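**Q** Dumping the structure here so I can ask a few things about it.
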Amino acid sequence: MGSIIDAAAAADPVVLMETAFRKAVKSRQIPGAVIMARDCSGNLNYTRCFGARTVRRDECNQLPPLQVDTPCRLASATKLLTTIMALQCMERGLVDLDETVDRLLPDLSAMPVLEGFDDAGNARLRERRGKITLRHLLTHTSGLSYVFLHPLLREYMAQGHLQSAEKFGIQSRLAPPAVNDPGAEWIYGANLDWAGKLVERATGLDLEQYLQENICAPLGITDMTFKLQQRPDMLARRADQTHRNSADGRLRYDDSVYFRADGEECFGGQGVFSGPGSYMKVLHSLLKRDGLLLQPQTVDLMFQPALEPRLEEQMNQHMDASPHINYGGPMPMVLRRSFGLGGIIALEDLDGENWRRKGSLTFGGGPNIVWQIDPKAGLCTLAFFQLEPWNDPVCRDLTRTFEHAIYAQYQQG
């Protein structure tokens, strides 16, 4: 990948960057990508599409192109949408950030904490100490984790206590016990799935209907849904999921369950499908603080570090010790970070004025989707791949190169 990016060093950075993407497609390092950038003033409206939406050829032996309106799996990029929906409920007085979720999520409140296993291998469960709040859910400090990330939960599943996620019912995602008390540590987990349930119970609407009425309608979005199988217009032109073989680096079609069946309910942490252009509308609305989704003061709240110093330090230690996960995507691993309401906040500039600035908010999704909103620079960017696993080095390097090029162009005016 380095030879693609470093071949010519002194030309126009955007031209070089686009050349890198084209070469990556031509050499079959990626099937395709969509990259987008917008600014507050409307002077920058950048979109480029590269390559194909699948590695499978169609009946004409062609690879259909990946386009700005191609329906794609957002995976964890869904979490930003669910955060927005939960904050809308807060604005409307339906929930409070710091009240216990007991009223709306008694099933979560009753969930025990898995402490470990005794000498006979039996699970040791105890009552939770403290109450979970919406703020805990939005900042991943509730004590919940994902099975695939936590050794205690993996053992718990291996003993037959949990259904496989292949069942694709939300209760199989929400069934694992907590692994710590609320506020005890930052742990990445199924918090936004529970936040989605909170929105449903607070409003009386399922999350799909709420999404359509409160995010899609205000922004004029028609290709964003939890229910892909109910949208034949989107199914006909959706992207495939592609997987890179770890042994030889080759790309292969991934017959993922997520594309074959809708969830029994809506997964607020991972369940939405959307065209890249529609997702950019959400990012741009937040950047402009235009009031279409959230009041400006609520948007400002999203960008405020939400962790106390102890949790912030623990989160940084965890992230620095997890380069294989690399929650921050193209962000340098040594960067100081916090967590806001919706994503990771940079506590320092990434590279002076040449890249993301202090206070920028970022997150992404498993198919190597990376979004970021940078209020100080007045920019938002979106890199959209449909290639797993997450933290793919080719996608990561291309995303970093894209962002650097956009910042360089924008600084030049």
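Including glycine, each Cβ sits where the backbone N, Cα and C put it.
Annotations per Swiss-Prot:
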type	residues	note
MUTAGEN	ASP12 to Gly	Strongly increases simvastatin synthase activity upon overexpression in E.coli; when associated with E-26; A-40; N-60; V-86; Y-161; T-190; S-275 and F-334
MUTAGEN	LYS26 to Glu	Strongly increases simvastatin synthase activity upon overexpression in E.coli; when associated with G-12; A-40; N-60; V-86; Y-161; T-190; S-275 and F-334
MUTAGEN	CYS40 to Ala	Improves protein solubility upon overexpression in E.coli. Strongly improves protein solubility; when associated with N-60. Strongly increases simvastatin synthase activity upon overexpression in E.coli; when associated with G-12; E-26; N-60; V-86; Y-161; T-190; S-275 and F-334
MUTAGEN	CYS60 to Ala or Asn	Minor effect on protein solubility upon overexpression in E.coli. Strongly improves protein solubility; when associated with A-40. Strongly increases simvastatin synthase activity upon overexpression in E.coli; when associated with G-12; E-26; A-40; V-86; Y-161; T-190; S-275 and F-334
BINDING	ARG73, ARG173, TYR188, TYR258, GLU388, TRP390	monacolin J binding site
MUTAGEN	SER76 to Ala or Asn	Abolishes enzyme activity
ACT_SITE	SER76	active site, acyl-ester intermediate
MUTAGEN	ALA86 to Val	Strongly increases simvastatin synthase activity upon overexpression in E.coli; when associated with G-12; E-26; A-40; N-60; Y-161; T-190; S-275 and F-334
MUTAGEN	SER109 to Cys	Strongly increases simvastatin synthase activity upon overexpression in E.coli and abolishes activity with LovD-bound alpha-methylbutanoate; when associated with N-4; V-9; E-26; S-28; L-35; R-43; R-96
MUTAGEN	HIS161 to Tyr	Strongly increases simvastatin synthase activity upon overexpression in E.coli; when associated with G-12; E-26; A-40; N-60; V-86; T-190; S-275 and F-334
MUTAGEN	ALA190 to Thr	Strongly increases simvastatin synthase activity upon overexpression in E.coli; when associated with G-12; E-26; A-40; N-60; V-86; Y-161; S-275 and F-334
MUTAGEN	GLY275 to Ser	Strongly increases simvastatin synthase activity upon overexpression in E.coli; when associated with G-12; E-26; A-40; N-60; V-86; Y-161; T-190 and F-334
MUTAGEN	VAL334 to Phe	Strongly increases simvastatin synthase activity upon overexpression in E.coli; when associated with G-12; E-26; A-40; N-60; V-86; Y-161; T-190 and S-275
BINDING	GLY366	2-methylbutanoate binding site
**Q** Count, for each of the mutagenesis positions CYS40, ALA86, ALA190, VAL334, the other C-beta atoms lying within 10 angstroms of its own C-beta, and report the residue with the smallest count.
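**A** Checked CYS40, ALA86, ALA190, VAL334; of these mutagenesis positions, fewest Cβ neighbours within 10 Å: VAL334.
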**Q** Taking just the CA atoms, what is the gap between GLY275 (mutagenesis position) and TYR188 (monacolin J binding site) in Å?
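**A** GLY275 (mutagenesis position) and TYR188 (monacolin J binding site) have their Cα atoms 26 Å apart.
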**Q** Given LYS26 (mutagenesis position) and GLU388 (monacolin J binding site), what distance in Å do their CA atoms have, once rounded to a whole number?
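**A** Each residue's Cα considered, LYS26 (mutagenesis position) and GLU388 (monacolin J binding site) end up 19 Å apart.
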**Q** Would you say which of the mutagenesis positions SER76, SER109 has the most Cβ atoms within 10 Å of its own Cβ?
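**A** Most Cβ neighbours within 10 Å: SER76.
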**Q** Using a Cβ cut-off under 8 Å and a sequence separation of 6 or more, which residues in the same chain sit near GLY366 (2-methylbutanoate binding site)?
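**A** Non-local contacts for GLY366 (2-methylbutanoate binding site): ALA75, SER76, GLN270, GLU388, PRO389, TRP390.
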**Q** Just to verify a number: CA distance, TYR258 (monacolin J binding site) to ALA190 (mutagenesis position), in angstrom, no decimals.
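**A** Just about 17 Å between their Cα atoms.
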**Q** To the nearest Å, how far is the Cα of VAL334 (mutagenesis position) from the Cα of TYR188 (monacolin J binding site)?
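**A** With distance taken Cα to Cα, TYR188 (monacolin J binding site) is 19 Å from VAL334 (mutagenesis position).
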**Q** Whole-number Å only: compute the distance from the Cα of TYR188 (monacolin J binding site) to the Cα of SER109 (mutagenesis position).
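**A** With distance taken Cα to Cα, SER109 (mutagenesis position) is 18 Å from TYR188 (monacolin J binding site).
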**Q** Please name the residue among the recorded positions ASP12, ARG73, HIS161, TYR188, GLU388 whose C-beta has the most neighbouring C-beta atoms within 10 angstroms.
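**A** Output for this query is ARG73.
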**Q** May I ask for the distance between ALA86 (mutagenesis position) and ALA190 (mutagenesis position), taken between their Cα atoms and rounded to an integer number of Å?
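**A** It is 15 Å, counting Cα to Cα.
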**Q** Cα of ARG73 (monacolin J binding site) to Cα of ALA190 (mutagenesis position): how many Å, rounded?
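**A** One finds 18 Å between the Cα atoms of these residues.
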**Q** Spatially, and counting Cα to Cα, which of the mutagenesis positions is closest to SER109 (mutagenesis position)? Options: ASP12, CYS40, HIS161, ALA190.
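**A** Closest recorded candidate to SER109 (mutagenesis position) by Cα: ALA190.
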**Q** What count of other C-beta atoms do you get within 10 angstroms of the C-beta of GLY275 (mutagenesis position), across all chains shown?
**A** 24
**Q** Write down the Cα-Cα distance for ALA190 (mutagenesis position) and CYS40 (mutagenesis position), rounded and given in Å.
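**A** Just about 33 Å between their Cα atoms.
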**Q** Pick from TYR258, TRP390: which of these binding-site residues has the biggest number of other Cβ atoms within 10 Å of its Cβ?
**A** TRP390
